[in-house]
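Swiss-Prot gives this note for the published mutagenesis Phe34 to Glu: Disrupts the predicted tubulin binding sites and leads to strongly shortened sensory cilia on ASER neurons; when associated with E-281; E-815 and E-1073. Here Swiss-Prot describes Ala281 to Glu as a published mutagenesis experiment; the accompanying note says: Disrupts the predicted tubulin binding sites and leads to strongly shortened sensory cilia on ASER neurons; when associated with E-34; E-815 and E-1073. Under its mutagenesis entries, Swiss-Prot includes Trp815 to Glu with the note: Disrupts the predicted tubulin binding sites and leads to strongly shortened sensory cilia on ASER neurons; when associated with E-34; E-281 and E-1073. Here the residue is the original one, while Swiss-Prot reports the published mutagenesis Trp1073 to Glu with the comment Disrupts the predicted tubulin binding sites and leads to strongly shortened sensory cilia on ASER neurons; when associated with E-34; E-281 and E-815.
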Amino acid sequence: MTSLFDALSRSNDRLPSPNFLPEDFLELLKSNDFDTKLTTLIRAATIAKREEDWFHKFQKKGELFKCIDKIICDDRWELQHQCIKFLVEAMPTFGSATEYCMCFVMPNLIPKLVSNKVTVRKITHQAIATFLRLKPEALQSFLKMLSNFMPNCNSKSELITELHHILIPELVKSNWTCLVENFTTESNIQGCEDQAGVLMKKLHYFIGNEFWQKIITNLSPEKREVLEQITANVQVEHTESKAGSGVLRASAKPQSGGERRLRFGIVPSLVCALIAEDTDANQRISGLEKMKQVVDQITPEEIARLVPHLHSYLLMLSNVLEDLNFKVVVLALDIVRATGHHLKGHMEAHIQQFVNLVAKHFGNQKSVIKQIIMMTFMELFQNINPKTVGGCLRVFLENKNSRVREEVINIYTASLMTISPSKFNLQPLVNILVPMFHDVKKRVRLAAFEQLSVLAYLLNGKTEIIMKPVRDFEQDQNSRGLTEAVTARIRRQVLPRIRYDGLIEYSTPPMMDSFDLAEAEMSLPSNADLSWIVSNGGVEPDPFERTMSPISLAGNLATIRRNRVIQQQGQAEKPSFSLPQQPAQQASHQAQRLPNGIEKSHETSENSSLDIGQRIVMTRMKSDDSFVRRQGSAASNPNSSTSSWEAPKRPPISPSEKSSISATKKEVNNNHIVKKGNLKSMRARSDTNLSEDHGEEEMENDPPRSFDDRPAKASGQYSFQDFDAAIVPSSMGKKSISHHSLPITSHPPLKHAISQPQKRINNNGTFLRSGQGQRTKSVSKPHRELTAVSKTYSLLDTSNMSVNQALKKMSSDEWADKVDGLNMISTLSETQPRMVADNLKEVIIAILNECKNLRSSVSRVAIVTIGTVAQNLNSKIDSEMEKICAVLLSKSGDVSNAFIRDDATDSLNKLVKAATAGKALQGIILAGAKSKNNTIRSSCANFVYDIITIQGSSAILNNQNALSNVLPVLLQFSRDQSPQVRNPGKQSLCFLSKDPNFDRLMRKNALESEIKAVKDVLANVEKRGGVDSLESTANLSGSLSRIGSTRRVQKKLPDSLQLDLDEIRTELLAAGWERRLTGLQRFEEMCGHASKAVASDTRLIEAFISRLGDTNGKVASCAMETYISTMGSMAKLYSTESNLKAVMNQLAHALTAHLSSKSEEHKHLARTCIQHTIRSIEPVSLLPAMTSATKKSNVKQRPFILTQYCELSKLAYKSKPKQVEVMALPLLWDSVKNSAPDVDNKKATQYLAKTLAKLIGEKQLLDLATSELDPNRKKQLDALIR
């Protein structure tokens, strides 16, 4: 754990970390930055409340309290308040060290009782009272420190007033002699005798007359006389409150009714007291209503008084917003809105706190709250820079709650529709929006596409700004169809609208409610956006991201089982013949039928409405893996549940019968609500009424009566009623959550022969539960003979099998049925290939869906099946090559399971040999050539080489289209960073070059640039030993398999830290040079205490590098000074972090540009930066960037940069001599060929030549120069060396 904030990202179901507070926690507290300290204390208070044993695990307790003691003395009251609040929250966790720790900070804590800030005073006496409540025996220590402070106190009356709060019930029987002696000393109470008398009188009533007389008898006569004088004229009322506790009221000097104290400069203290009353909602509502009147009538003078107290004012509202009372929340949000409306630009300094305040109720489904939040942000966008507000909102797009993400997107959309687009930077908005298209929730994707329409309209035809990030994201995620979906939405030319209440009304009806398009229409290109919103590009959501609902939440378990039995009896009565399939258009008009084929009447349908209603309620309870599979297989399985449920299949009916049906049957949508009109007449529904129409909970669509209607069984419940008589294994109670506990414990390579998932049997013949392994106790169940378990289709009569039957089994929830279906497809492809070929599209889609199955035993069988089908169908598989290659290549790069990689590679080998060479080559290239996974690219390069060798060189070279597709890919492979990708690419080019007509055909069918690039690659191969050297290198590099199955996961930064980084980047890119200077200062501070976080943000580094070349001289100088000061903490990261290596070129070019500056200061700073860079960063990492900068340098820049490049080459040659030769020698040839006439450039070229001659050797250097330089230039080089 690298920072304090990482602890807050831990989910509730994880075990607490043994080192809960990180090592850099103390460094954060010692930081000079105000925001860093404040944020650290806020997070620490949260941790202290949540984890009881954090203090015992923390090692440096003494140093921690030294930091706290120092922060309490800080001049800024916000830090004082938060630090003392941390003590209040953490004090119960100190245990036996409470007295020692609190007495350590008490001398600096007591003076805060007389602070000029009411907030600090309140939290201080709360901390002291908490301490004394936990440790009553520590009262004497506290009173002695109080006595030491009294003589030096300048506000004794305020101090005495605050001491009333320590009269708590736990201290009734304690010894108060020290306090009485202190207050009977004349020097201590001079000028505040009345307040001291009131306190003494209250103490008298508090401890009782018996203890009071004991204290008085021990006083000296002088002090006894002083005590009688100060208490002589004081009267204290002793009344009983409702709770039964004693309440003392002093009547010495009552305040006049006209006097009142104002909190925050504008709010009467009486109103604040009503608001603070959290036990009585009516009083709090009354106080909020009065406060609302004050805020609505605020004057400019009152605004000036409120602004200095704005932090504590918003803190008070934040506490109120945590109330559970609806009216309280609405009034508080309305006050927040009014505050932002009246303060306008004054709110910018507290914008992050303001946004976090309102964000407490993001995702709330109450219409009033959503309206107030929308109004608040619309006014905020108008009064403050929209870019600042948008940056604060961005962090909530990563919230786990999908309703929060949807609401934030709608706020962005509304702001774009109401604010001038010139105030926004649309490109970053597009970059933020694009990942939302791939969100796991339909509602979020729908909201994102609505915002897309608005952005496309504002860009006024410049769609490339949108399409480029979409294509990049699609490539990064290896998802297909997003570009088409975005294009379809842009072509619709429809926009959402803002309703009368300020909320967004979508331009298209949400697919979760009703969708009047048939499935055939969904596949049209014009509806690609709707299809994407429904299916998310066919990507199955992770079932472990959803919380498993316990069976008890589903309702009456007895009712569920009774409905299940009725359903099984109904299914048993059905005839066992298969009905022909019909198109979706006809199926939507078919009538319901009873099991015996008789048509249901309208009355019968109405009588079953109660059962339908029960099923609607039960759909929320379905198991998560069936829900996931239902979404993923929507387009593939005609008999499975989809987002648009089809009617049951039946034979064609006559037109007269259709008319009679339509006259009696009401058309209902997916939620069984009677439709009132078609899609054109339907009012689009907003994000608000989307949930209001459904009641408090959102329901899933009700599928047909099929396998999805089976209620989820409780974990550990097993039944044999769901299976055929020949099948013995029990059903799974719960899906296995890890591939380590699968039934296949040994992982033999799967062959194309039929495979059945093995069942492990214990000694007594009972079965172990699937997914539990040997750790599960055996359960005695009735079972049949073992011979019935091993069912192989090779021994069955294949005439009884059909593709539809196999697809139905594959759509089952049970993994064993899925494997049976896959094995049936494999057998049918061997025995009846014509049947499989006629239904090839449906078969391939179903198998590919199972390739993505989370259970590896199913996915492996599916991967092997796809290879078997391809092997048996040969060229008939060509039409599905692209889909198959995309899935299998992604599986060949799977880092979690080496056996899946091997199976995918075997199936691809069969696919490549079976399909047409041209189609196979095209599919392989499209699926893997541009992947970012090294293993996938390596697999792709090897298969391309295999296909080229199968097809032959002449077939490629003579076909201009084929050559134009293959040649750029092979050049890309030959330049790849991974040797496993480079070597097959070079081998392919070498194979083509062996053709006798290679040169002629290349000149005829290839471009000149490609011919030159190919020659360079072939020359490099020959220089390194030819094709044989490539094969030996490939053998040394290893195969595609990886050692281990783990992947390094990039940890997500905490939201608060990421927000700081975003703010710094915004300031670095600001239009005003003063803000850019501020951004540089904050960047330097952030590098000092969170360098790894800075290094992880590539955009922040790029923004900093852009300041190195700033047009403003002050900013550029400050940036270079900042670069030098941060080099100590960032140097190692520049050498190791891949994202920083990617920006090294920009850094080198930015520094080199100042070498030709007219300003001597800039030139000196640039030289210093370059020298520090070469000394600090690892030479091999820096060498490519410096080579590029040296090549592009001009005449003025070249002498210095070339000299420094020589020093870098000396350092890098020790570890990477070949790399230095490859990079430095072309630079030397270029310098000799194009040498400048001035003396400095000649000296620099001579220094480079001598350096390389010393490193490589003079003779070898001249030999290498023979093929690069003409004789005259070679003589010049010889003269330079000598």
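Any Cβ shown, glycine's included, is placed from N, Cα and C.
This is the original sequence, none of the listed changes applied.
Are these features on the surface or tucked inside, and what touches them?
Long-range neighbours of Phe34 (mutagenesis position) (same chain, six or more residues apart, CB within less than 8 Å of its CB): Arg76, Glu78, Leu79.
Residue density at Ala281 (mutagenesis position): 15 other Cβ atoms are found within 10 A of its Cβ, drawing on all protein chains shown.
In the three-state DSSP reading, Trp815 (mutagenesis position) counts as helix. For Trp815 (mutagenesis position), other Cβ atoms within 10 Å of its Cβ number 25.
DSSP assigns Trp1073 (mutagenesis position) to a helix in the three-state reduction.
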Relative to the Cβ position of Trp1073 (mutagenesis position), how many further Cβ atoms are located within 10 Å?
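I count 15 other Cβ atoms within 10 Å of it.
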Would you kindly give the Cα-Cα distance separating Ala281 (mutagenesis position) and Trp815 (mutagenesis position), rounded to the nearest Å?
55
Given Ala281 (mutagenesis position) and Trp1073 (mutagenesis position), what distance in Å do their CA atoms have, once rounded to a whole number?
50
